Every structure is written in structure tokens, then in C-alpha cells.
Amino acid sequence: MLTRPREIYLATAVSIGILLSLIAPLGPPLARADGTSQLAELVDAAAERLEVADPVAAFKWRAQLPIEDSGRVEQQLAKLGEDARSQHIDPDYVTRVFDDQIRATEAIEYSRFSDWKLNPASAPPEPPDLSASRSAIDSLNNRMLSQIWSHWSLLSAPSCAAQLDRAKRDIVRSRHLDSLYQRALTTATQSYCQALPPA
């Protein structure tokens with residue numbers, strides 16, 4: 001019995017659908033259904049962590065403390081490396097990402113110190129205690145690490161750079177980041193797309 005054209009069409013459509021369903025998982029989509037980057041939450045957490053630089057700088061200025069605290073940095077990076085290892089994420093990648101984040105944060109603090117050196121009256125008179133800011137930083141570190149784990153495959157995919165650029169544009173717009181924060185965000189995220197492909 002001859003196959004009718006409609007049956008041929010349906011069979012072909014089904015075959016194409018199956019083929020596409022097999023191909024689709026091979027690469028992450030460039031954006032979610034709402035048009036936002038899949039890296040938006042990670043980049044937003046990085047931006048929020050950068051914003052903690054302002055109250056930290058204000059406290060250090062009033063307390064006459066140095067901006068850089070190598071002991072605290074080493075402690076943070078060691079813990080993050082251990083946490084990454086426990087989640088089967090490359091610890092070298094994680095420590096590199098957070099080292100970038102810390103250097104970007106310190107750059108903002110140095111900028112604030114420079115402003116207040118020129119105009120001491122512009123410094124916040126009663127900054128929040130440093131412990132509150134550090135608690136916020138620890139929480140944001142965990143949030144960022146969770147996002148890295150969730151998007152590990154994407155961070156090593158060819159589409160990572162495009163997703164990262166989209167996420168940065170969206171976060172700059174939504175958080176109204178000025179030029180200083182935009183440069184800091186670029187530094188903080190510069191190693192995101194250097195993850196090794198999953199074994």
C-alpha cells in the first residue's frame with residue numbers, strides 16, 4: 001500500500017522533533033525564556049558583593065584600618081577552595097574567581113579613601129560595624145558558589161562569553177552602577193568563562 005503524502009509529512013516531522021530534542025541539551029541556550037542571561041544571578045551576587053565595599057571602606061576609614069587584610073583574604077580563599085572541593089568544583093577556578101572579586105572590591109575601597117582624603121567631610125559619619133558587612137560577604141560568597149555549581153557546564157561552554165556580557169549589561173542597568181562599579185564588575189567577572197569542561 002502506498003504511503004500518503006500526509007503520513008510522510010507527519011513521520012518526517014516526528015523524526016525532526018526527536019532529533020532536535022537530542023541535539024538541544026548539547027549546548028545551553030543563550031538566554032532564559034524571559035530573555036535574561038542564565039548567569040544573571042551569579043553576576044548580580046557579584047555586584048551586590050562589590051557594593052559592600054562602601055560600608056567596609058567607611059568603617060576602615062573611621063577606624064584608621066588598612067584596606068588590605070591578607071589574613072582575612074587567605075582565610076576566605078582557603079574556605080572557598082575547600083567548599084568548592086566538597087561540591088566537586090575545581091578549587092583553583094573558584095579561588096581565582098574570588099581573588100578577582102576581592103581585588104575589585106579593594107579597588108573600590110581605595111577609590112573611596114582617595115575621595116575622603118580630598119574631602120574628609122564627605123566620609124560617612126557612622127558606618128555600620130565591620131562584622132555586619134563581613135557577615136553579608138560570607139552569605140554572598142555562598143550564594144555565588146552555589147550559582148557557580150549550578151552553571152558549571154555553562155561556564156565552560158562556548159556560549160559563556162555571550163551570556164556573561166548580557167548578564168553584565170542587565171545588572172549594570174538594574175543596579176544603576178556608575179563607571180567605577182562597572183570597571184570593578186568587569187574585573188570581578190573576568191575569569192568566569194575559564195572553567196574547565198566537565199570530565
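Any Cβ shown, glycine's included, is placed from N, Cα and C.
Residues annotated as domain 'Chorismate mutase' in Swiss-Prot, with sequence analysis given as evidence: 34-113.
Listed in sequence order, Q101, T105, I137, L140, N141, M144, A188 are the same-chain residues at least 6 apart in sequence whose CB falls under 8 Å from the CB of R49 (mutagenesis position). While the structure shown retains the original residue, Swiss-Prot records the mutagenesis experiment R49 to A with this note: Less than 1% of the wild-type enzyme activity.
DSSP gives A107 (substrate binding site) a helix state. Long-range C-beta contacts of A107 (substrate binding site), restricted to its own chain and to partners at least six residues apart, with a cutoff below 8 Å, comprise R183, A184, T187. The annotation substrate binding site is assigned in Swiss-Prot to R49, K60, D69, R72, V73, E74, Q75, Q76, T105, E106, A107, I108, E109, R134.
According to Swiss-Prot, the experimentally introduced change K60 to A is described as follows: Less than 1% of the wild-type enzyme activity. Around K60 (mutagenesis position), taking its Cβ as the centre, 20 other Cβ atoms fall within 10 Å, counting all chains.
In the shown protein chains, 15 other C-beta atoms lie within 10 A of the C-beta of D69 (mutagenesis position). Record note (Swiss-Prot), mutagenesis D69 to A: No effect on the enzyme activity. The unchanged residue is displayed.
According to Swiss-Prot, the experimentally introduced change R72 to A is described as follows: Less than 1% of the wild-type enzyme activity. Secondary structure at R72 (mutagenesis position), taken from DSSP and collapsed to helix, strand or coil, is helix. Less than 8 angstroms from the CB of R72 (mutagenesis position) sits no same-chain residue that is six or more residues away.
As a published mutagenesis entry, T105 to A appears in Swiss-Prot alongside the note: 20% of the wild-type enzyme activity.
With a cut-off of 8 Å between CB atoms and residues at least 6 apart in sequence, the same chain places A53, V56, A57, K60, I67 near E109 (mutagenesis position), listed in sequence order. One mutagenesis experiment named in Swiss-Prot is E109 to Q, and its note says 40% of the wild-type enzyme activity at pH 7.5 and 27% of the wild-type enzyme activity at pH 4.
Annotation of the mutagenesis experiment E109 to A in Swiss-Prot: 10% of the wild-type enzyme activity.
Same-chain residues at least 6 positions away in sequence with a Cβ under 8 Å from that of V73 (substrate binding site) are, in sequence order, D99, I102. Taking the C-alpha positions, the distance from D69 (mutagenesis position) to Q75 (substrate binding site) comes to 10 Å.
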